[in-house]
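Each remark here refers to the structure printed beneath this line.
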Amino acid sequence: MVGTHPANLSELLDAVLKINEQTLDDNDSAKKQELQCHPMRQALFDVLCETKEKTVLTVRNQVDETPEDPQLMRLDNMLVAEGVAGPDKGGSLGSDASGGDQADYRQKLHQIRVLYNEELRKYEEACNEFTQHVRSLLKDQSQVRPIAHKEIERMVYIIQRKFNGIQVQLKQSTCEAVMILRSRFLDARRKRRNFSKQATEVLNEYFYGHLSNPYPSEEAKEDLARQCNITVSQVSNWFGNKRIRYKKNMAKAQEEASMYAAKKNAHVTLGGMAGNPYGMLPGAAAAAGLLNPYNPMNIPGQDTLHMGMPPFDLSVYNPQLMAAAQYQQQMDNADKNS
């Protein structure tokens, strides 16, 4: 039957070969209808079926049995745990992080989450659009050549596996962004985070307001931690470092002390207390306490020996102030003798 109309069959084959050269347009439906109504279409289809059977082409039935990509599974689990994928849990740095750090971290994590979901949506739309186009194309071709439903699904599966590479890249880069974000907030060895300006002001005011004994009690540390929105251990570390810096750079420290003393004077309205922020100490004792807060004579039971260092000799730092203090002491002694 096939050999009785060679001219018609040759014409049909030429039409099929020209399909690859044609573009998709509104005339496709007319061309498809013309091909469907061609008298030799069924003959061509039978020949192609016979050829396919001779080549013994088999379709592997492993589409549904293929396990998920283990790398994708690990990335998905990590994104869910970090609060990027799945329900928004409001990521946390841990119980030891300050409130300011927590808020900043959540804000930046939310930005990563929004960007990730937007890119994932674009990826899924592109993948679905492409696979749907392949399904439609193969379904149309199945009218001319033998294509089983399993073969179409197999081709779609192969395309989806190709798209998985893009998905892995997206999720991998998102996980890296989350890890970099966490390292900025959690790894103090790589980046030291300074306190806020307000917290530093509060701590400095307490330090210079208690220069005679710059060792806050546990209750004072807890109160300062609440005011500064930091931990008690951070308060302890700050005071330890501050005492060391005060000793190493006494001139600058005395300027800071004068600044905070003037600031305190502006808020004090009780008689003689206004002129002396350390009015609890009389005369030269106040000056001596300001010049040397670590003087063991001023702080019973408190000296620098427990820190493994000798007492401070501050006369070398500011001889003018020391001379003024000695002069005041001499005047006080003269008044007592008279």
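Using N, Cα and C of the backbone, Cβ positions are placed for all residues, glycine too.
Per Swiss-Prot, the feature domain 'PBC' maps to 4-187. Quoted from Swiss-Prot, the note on the mutagenesis of PRO214 to Leu is: In ay42; loss of dopamine transporter dat-1 expression in midbody neurons (PDE). The note that Swiss-Prot attaches to the published mutagenesis ARG245 to His is: In mu290; egg laying defects, abnormal migration of QR neuroblast lineage cells and BDU interneurons, and vulval protrusions. Loss of expression of dopamine pathway genes, including dopamine transporter dat-1, in midbody neurons (PDE).
If you average pLDDT over the domain 'PBC' (4-187) in this model, you get 78. Residue with the densest Cβ environment among the mutagenesis positions PRO214, ARG245: PRO214, by other Cβ atoms within 10 Å. The DSSP secondary structure for ARG245 (mutagenesis position) is helix. Secondary structure from DSSP puts PRO214 (mutagenesis position) in coil.
Across the structure, ARG245 (mutagenesis position) and PRO214 (mutagenesis position) place their CA atoms 13 angstrom apart.
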